[in-house]
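*Asks:* Below, the features straight out of Swiss-Prot:
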MUTAGEN   Val15 to Lys  Significantly reduces ATG8-family conjugating enzyme activity; when associated with D-8. Decreases protein membrane interactions; when associated with D-8. Does not affect formation of the covalent thioester intermediate with MAP1LC3B; when associated with D-8
MUTAGEN   Pro21 to Ala  Impairs ATG8-family conjugating enzyme activity. Does not affect protein membrane interactions. Does not affect formation of the covalent thioester intermediate with MAP1LC3B. Partially rescues MAP1LC3B lipidation in cell lacking ATG3
MUTAGEN   Leu23 to Thr  Severely reduces ATG8-family conjugating enzyme activity. Reduces of about 40% protein membrane interactions. Does not affect formation of the covalent thioester intermediate with MAP1LC3B. Completely fails to induce membrane-bound MAP1LC3B (MAP1LC3B-II) and autophagic flux when expressed in cell lacking ATG3
MUTAGEN   Glu25 to Lys  Increases of about 30% more ATG8-family conjugating enzyme activity. Does not affect protein membrane interactions. Does not affect formation of the covalent thioester intermediate with MAP1LC3B
MUTAGEN   Ile97 to Ala  Severely diminish GABARAP:ATG3 conjugation
MUTAGEN   Trp107 to Ala  Almost completely abrogates GABARAP:ATG3 conjugation
MUTAGEN   Tyr160 to Ala  Strongly decreases affinity for the complex ATG12:ATG5:ATG16L1. Affects modestly the ATG3-ATG7 interaction. Reduces the thioester-linkage formation with GABARAP
MUTAGEN   Glu161 to Ala  Strongly decreases affinity for the complex ATG12:ATG5:ATG16L1
MUTAGEN   Cys264 to Ser  Instead of the formation of an intermediate complex with a thiol ester bond between ATG3 (E2-like enzyme) and GABARAPL1/APG8L (substrate), a stable complex with an O-ester bond is formed
MUTAGEN   Cys264 to Ala  Does not affect interaction with ATG12:ATG5. Impairs MAP1LC3A lipidation. Impairs MAP1LC3B lipidation. Impairs ATG3:ATG8-like proteins thioester complex formation
ACT_SITE  Cys264  active site, glycyl thioester intermediate
Amino acid sequence: MQNVINTVKGKALEVAEYLTPVLKESKFKETGVITPEEFVAAGDHLVHHCPTWQWATGEELKVKAYLPTGKQFLVTKNVPCYKRCKQMEYSDELEAIIEEDDGDGGWVDTYHNTGITGITEAVKEITLENKDNIRLQDCSALCEEEEDEDEGEAADMEEYEESGLLETDEATLDTRKIVEACKAKTDAGGEDAILQTRTYDLYITYDKYYQTPRLWLFGYDEQRQPLTVEHMYEDISQDHVKKTVTIENHPHLPPPPMCSVHPCRHAEVMKKIIETVAEGGGELGVHMYLLIFLKFVQAVIPTIEYDYTRHFTM
């Protein structure tokens, strides 16, 4: 029944998006939404600091006129996912509801205190000092190499707790190594010894109706065979399956449909973060949008280890 409702909603939103005019004037600070131009600026900032993310065009017939042809959406491929969500130790103490007084019951952050998605707490430490000069401290090993070339100053910010993410010098994961590792584990015997590593392709598009970024993902098994929808749901927080996360067609690519994190709450969450930064005497630049966006959607896909800023300063 929920799938039917999501399908009907999806079709209605497609029509609404088509009829919605393109946002021309910036309303980022007031409402948390962004223009297509601001989306491109934030995307350029993400690509600069995390080169595993790249701009893409998609199908020619699906190019959106309000975005540059070569910058229709962002993509990162072969992102590792080492375990299923049910394998993560759950505790009520780790759960938090963001904006719980809204009609939908709020955004559930299942791993709120683990350091994976502590963005709303961390931004309280941001100050006015060097607020316009931002750089990453630990996006990944590759991002660190990029930072060696950056000479801009940046004020320190309290580091997030490490979440046990596997560091790698590779921009993308070599799935052949995963297969070899799986075979070795299988030979060792025992179901628990098997490395159940999957990989995901992630995409960020601009949603004209909600005027925010939108995250899409599609997964593969160890043999690089596409995962079924039910298998992909295993890597998504169960608080968000079929609610925040639905199955829809990518706006720039051909089928099959992908999992998508619905953007209806993105502007609200971003507005809350902007206000929190302002309360601390800081100012959040729109070019930081996607770095922070990737931070808070990690609550939805906590085991997919994509390239984003775990440590950043302002």
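Including glycine, each Cβ sits where the backbone N, Cα and C put it.
Those substitutions? Not in this structure, it's all original residues.
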*Asks:* For each of the mutagenesis positions (Leu23, Cys264), count the other CB atoms lying within 10 A of its CB, then report the residue with the highest count.
*Replies:* Leu23
*Asks:* Kindly assign Cys264 (mutagenesis position) to one of the three DSSP-derived states: helix, strand or coil.
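*Replies:* In the DSSP reduction, Cys264 (mutagenesis position) maps to helix.
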*Asks:* Taking just the CA atoms, what is the gap between Cys264 (mutagenesis position) and Leu23 (mutagenesis position) in Å?
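*Replies:* The Cα atom of Cys264 (mutagenesis position) is 16 Å away from the Cα atom of Leu23 (mutagenesis position).
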*Asks:* Can you check what DSSP calls Pro21 (mutagenesis position), collapsed to helix, strand or coil?
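*Replies:* Its secondary structure by DSSP: coil.
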*Asks:* My understanding is the cutoff is Cβ-Cβ under 8 Å with a sequence separation of 6 or more in the same chain; which residues meet that for Glu25 (mutagenesis position)?
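*Replies:* Thr35 - these are the non-local Cβ neighbours of Glu25 (mutagenesis position), listed in sequence order.
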